[in-house]
Every structure is written in structure tokens, then in C-alpha cells.
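Student: Structure incoming, see below.
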Amino acid sequence: MAAEQDPEARAAARPLLTDLYQATMALGYWRAGRARDAAEFELFFRRCPFGGAFALAAGLRDCVRFLRAFRLRDADVQFLASVLPPDTDPAFFEHLRALDCSEVTVRALPEGSLAFPGVPLLQVSGPLLVVQLLETPLLCLVSYASLVATNAARLRLIAGPEKRLLEMGLRRAQGPDGGLTASTYSYLGGFDSSSNVLAGQLRGVPVAGTLAHSFVTSFSGSEVPPDPMLAPAAGEGPGVDLAAKAQVWLEQVCAHLGLGVQEPHPGERAAFVAYALAFPRAFQGLLDTYSVWRSGLPNFLAVALALGELGYRAVGVRLDSGDLLQQAQEIRKVFRAAAAQFQVPWLESVLIVVSNNIDEEALARLAQEGSEVNVIGIGTSVVTCPQQPSLGGVYKLVAVGGQPRMKLTEDPEKQTLPGSKAAFRLLGSDGSPLMDMLQLAEEPVPQAGQELRVWPPGAQEPCTVRPAQVEPLLRLCLQQGQLCEPLPSLAESRALAQLSLSRLSPEHRRLRSPAQYQVVLSERLQALVNSLCAGQSP
């Protein structure tokens, strides 16, 4: 399979984004004559993140891009030669130069699907040496993407469907790649937009942003714009000096608010006028550079009303400090009173945007009934996942040469499930998930209405379940290196995530002390586990 041009260049994973022991194992396999043994690995996690009962599968598109472009360049091989033993057979490095993923097959949970412990997010099969080399980069691509998508989904559940969520954590992210990944998968998880321009260009994430305090403080009030005139929104009639018009309105606003006309900061007003001249149809004011009540709010109202006289409507205001909930409620009261006073009904519904180190607890307060907040900007708490910085994904060998393999350990949680498997979601009559079931790939596909004997984790006896619907979970994504079907767009995966979460029961969806979702084994898979634990051959 020829290497494909990577449209995102350095933003993508590369073959040497890996741990050295993958290369040392590759040499060991090659030296043992096992490089081309047929093998299968599964990528999964053992516990749902953040103490919850669900995760979202993400990162598949990045994995596909990586696999289709996988080739070791001469420089890669030369570097490996420099860190492997100097007496390594040169034929091994020639073997590396010829590697690609043309014999690799991948089955996967679609991006945006609900994922649960032990259920593979990816099944990767192909020559042993190649699929071993894929372990670290695939974990890197899937684990953080799934973690941040799940984190974003939790924040969306707290915010509810009406609040707009803006991801604005690029400057807080763990490096450029972390920032791009966070912006991409916070959108998949339910955020509405991102401040990250590169995520918009490369991934199609809707972008949003206005102005910072530096823009406001850069103005003193003495500046004269080169063209202070603004034409009416309808395009007819002479232009108007917006700064002069805002000054006229300021006197009326200050009288209405009981302020002296000298109290609002002139530099802040000049900044608002400059921004309004640049964005007359998208004017927003940042209110808390000096004083929300004595400066930011009256200056915003003066400029907004001047724009309104020309047929434009201000979009919103932003708060970045203080008691955000209380300020938003008070600002909304001012907007309603000003709308009535100046007979501009649209002013009542101007958006109120808030930001300032918002975490789950603060978000719950801002989302409560009676909050007047419309848009919530979240940075650090979404991109860094402070409650749990790692998903804990693993990539484990389950079969070699068609024979099952199992990791046996004294820690039952770290035992792996052997063999090539199929995964199914068992659904109730209302379409809500009841449990996921893993079975051996060669077993018959379970049918809706069929009574199934299954083994819950750690159970001493099987139980029975009769699903109303059965949903296969793993889709054939790559077969012998070829894409089997077009991947969904990011927006489509986002829609799937929202639909999947809406179908999950409230007991499993709640964020504190949720009911744990069961992943069960078929009788044949449980029997295989028991035989291998007893030291018997499969």
C-alpha cells in the first residue's frame, strides 16, 4: 500500500511516535522468524473515566489516517539502527523499510459511540511485527481523544441542551497536538464551537471568538479611527460617525443608570467603537476590564444603541471575572429596563457569555434554572481533564496464528479476554442499552427475542437475558489496508454521540454514583477463559 499524502502533515502521528520496546520486540519477532505470524490485538480500557459509567469512542479518523500513511522513512530506519545493537543484521532494517499496513485489518466502534470497559474500541489484525509496532501510536491517538470527548459530554450533560458551550482551552492545552485534539473532540463530545482556528481549518470545527482585555486596554480614548463613519445596515443613506453617535447615547444611558457621564472609561468606549466599526453585525462587549457597572455596561449600551439606530443589533457581552451567575442576572435586568426605556425590544435578548476557570461545579451553578447565561466558555477544565488525566487505554494480544492468547495475572482486573471476538449491544424495547455482550467471533450472531445465557463479570453462575433488539458494535473499517467505507464527518460523529447519550438510561448517564453498565460474556467465551485459567490448551 503506497503511503498517502498527509493533509495535516505534522499534526499527524508518525511511525516513530512509539516506545522503544516496540522496535526491540520487532527485532525479536524478526530474529525468531515470526514477523509474519497472523496476530490480533484489541484496544480497550478497563474502567470508565471520571467515576462515570460511560465513555465515548473517539480518535478513529486519526487512526485511519495514520495507518494509511504508515511507512518508515530512510531517516526513521537510520535512527532505529542507531539505537538498536550495532551488530543487528542489516536485513532487518531492509524489512522495516518495506513495511506498510497493506495487510492490516481494523474493526472499530464508530466515533461517537458509547464505549464500556473491556469492549474493544479497535480490533487490529495483521502480521505480528506490524501490528505490534502500531500499539503505542494507536493508544496515543485513541486514548486522549476518547477521554476529552467523554469529558466534554459530561460538561454538556451538566449544561443541558440550551446553553451554548465554547471550548477555549488552546493556551492551556498540553502542547499544540494536545490543543488540536482537545478542540476536535470536545466538539464531538457536545461543545458547540472552539476558539482554535487550526481546528476550524483542519477539522471543520465551528470557530468563535471576539476580543480580549488587551484590546480594550490598548485604547486610551484619544485615538481617532481613519474612517469613523458607518453606513446604515440597509445600505441606504449617509454614513454616521459612530463614536459621536455613541457619545450622544452615552449621556442618555448614564442618566438612565444614574451615573455621571465622566464615569465610563473613554478608552474602553473607544475600543468598543473600534470593534463595532470592524464587526457592526457581530458586536460584542467585554465588560469587566475596568468596572462592569460604572464603565463596561454603560459603554456597551451606548455603542449598542448607536449601532441599533443604524439598523444593526449587538450580539452579546462577555464576563470573565467575579460572581458570573449574579452578574448575569443583574445585567439581564439592566438590558430589560433599557429595552423598555429606549424602546428597543431586541436588547432584552442580547447574549450573555461567561468564562473564568469554569469546572463541573461552577457549570452546574451557571446552568441552574433562572440563570441568564447563554454561552459558557470553558478552557482548562475541558482540555486538561483535571479529574482524570488519562483514559488508561491498553492494547492487548488476543490471538496468534488463529489460537487464543490470554494474559494471566494475580490481579483479576488485568486479565485479558482471549480470542477473536464479536461485540453486541443488547437493547430493550425502548431502544435503551441493557448491556454489552462479548462472544467468540465464530459464534452465531444473537437474535432479537432470543434468550441468551450470559456471564456477568465475576459471577459464579450465568444469567439469562432476552433483548428486544441486538446491535452489532464493531464495524469493518480497514480490510487489508483498504478503507471499507467512507468515515462519517466530525459533525455526524458528534450527532451520533448526542443520540447515543440520549438513549442511555438516566441511571447510567448520571455523573455522580451512576449505576454500572454491565459487559457480559457468552457461555463459550467464559468457558474458554476458564480453560485457559486452568492451564488447559484451547
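Including glycine, each Cβ sits where the backbone N, Cα and C put it.
These came from Swiss-Prot, pasted as-is:
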- Tyr21, Thr210, Arg318: nicotinate binding site (BINDING)
- Thr380: 5-phospho-alpha-D-ribose 1-diphosphate binding site (BINDING)
- Asp19 to Ala: Complete loss of activity (MUTAGEN)
- Tyr21 to Ala: Partial loss of activity in the presence of ATP, complete loss in the absence of ATP (MUTAGEN)
- Gly169 to Ala: Partial loss of activity (MUTAGEN)
- His213 to Ala: Partial loss of activity (MUTAGEN)
- Arg318 to Ala: Partial loss of activity in the presence of ATP, almost complete loss in the absence of ATP (MUTAGEN)
- Asn357 to Ala: Small loss of activity (MUTAGEN)
- Gly379 to Ala: Complete loss of activity (MUTAGEN)
Student: Including all protein chains displayed, how many Cβ atoms other than that of Arg318 (mutagenesis position) lie within 10 Å of its Cβ?
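Tutor: Its Cβ has 20 other Cβ atoms within 10 Å.
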Student: Of His213, Arg318, Gly379, which mutagenesis positions come within 10 Å of Asn357 (mutagenesis position), going by C-alpha to C-alpha distance?
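Tutor: Of His213, Arg318, Gly379, within range: Gly379.
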Student: Of the residues named as nicotinate binders, Tyr21, Thr210, Arg318, how far apart in Å are the Cα atoms of the most distant pair?
Tutor: 50
Student: What does DSSP assign Asp19 (mutagenesis position), in three states?
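Tutor: In three-state terms, Asp19 (mutagenesis position) counts as coil.
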Student: Measuring Cα to Cα, tell me the gap between His213 (mutagenesis position) and Arg318 (mutagenesis position) in whole angstrom.
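Tutor: Rounded to a whole number, the Cα-Cα distance is 11 Å.
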Student: Could you round the CA separation between Tyr21 (mutagenesis position) and Thr210 (nicotinate binding site) to a whole angstrom and send it over?
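Tutor: Between the alpha carbons of Tyr21 (mutagenesis position) and Thr210 (nicotinate binding site) there are 47 Å.
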Student: Of the recorded positions Asp19, Gly169, Thr210, which one sits closest to Thr380 (5-phospho-alpha-D-ribose 1-diphosphate binding site) when you measure Cα to Cα?
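Tutor: Nearest by Cα distance to Thr380 (5-phospho-alpha-D-ribose 1-diphosphate binding site): Gly169.
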Student: Hey, which of the recorded positions Asn357, Thr380 is the loneliest by Cβ count within 10 Å?
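Tutor: Selected from the recorded positions Asn357, Thr380 on minimum Cβ neighbours within 10 Å: Asn357.
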Student: If you count Cβ atoms within 10 Å of each one, which of the recorded positions Asp19, Tyr21, Gly169, Thr210 comes out on top?
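Tutor: Checking each of Asp19, Tyr21, Gly169, Thr210, the winner is Gly169.
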Student: Under DSSP, is Arg318 (mutagenesis position) part of a helix or a strand, or is it coil?
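Tutor: Assignment for Arg318 (mutagenesis position) reads strand.
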Student: Using the alpha carbons only, what distance in Å do you get between Asp19 (mutagenesis position) and Gly169 (mutagenesis position) once rounded?
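Tutor: Taking the Cα atoms only, Asp19 (mutagenesis position) lies 28 Å from Gly169 (mutagenesis position).
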Student: Checking the contact step here: among the recorded positions Thr210, Arg318, Gly379, which have a Cα within 10 Å of the Cα of Gly169 (mutagenesis position)?
Tutor: Gly379
Student: Name, in the order they occur in the sequence, the residues of the same chain whose CB lies under 8 A from the CB of Gly379 (mutagenesis position) and which sit 6 or more residues away.
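Tutor: Gly379 (mutagenesis position) has long-range Cβ partners Glu167, Met168, Gly169, Leu170, Arg171, Arg172, Ser355, Asn357.
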Student: How far is it from Thr210 (nicotinate binding site) to Arg318 (mutagenesis position), counting Cα to Cα, in Å?
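Tutor: Checking the Cα atoms of Thr210 (nicotinate binding site) and Arg318 (mutagenesis position) gives a distance of 9 Å.
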Student: I'd like the number of other C-beta atoms within 10 A of the C-beta of His213 (mutagenesis position), please.
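Tutor: Total other Cβ atoms inside 10 Å, all chains included: 14.
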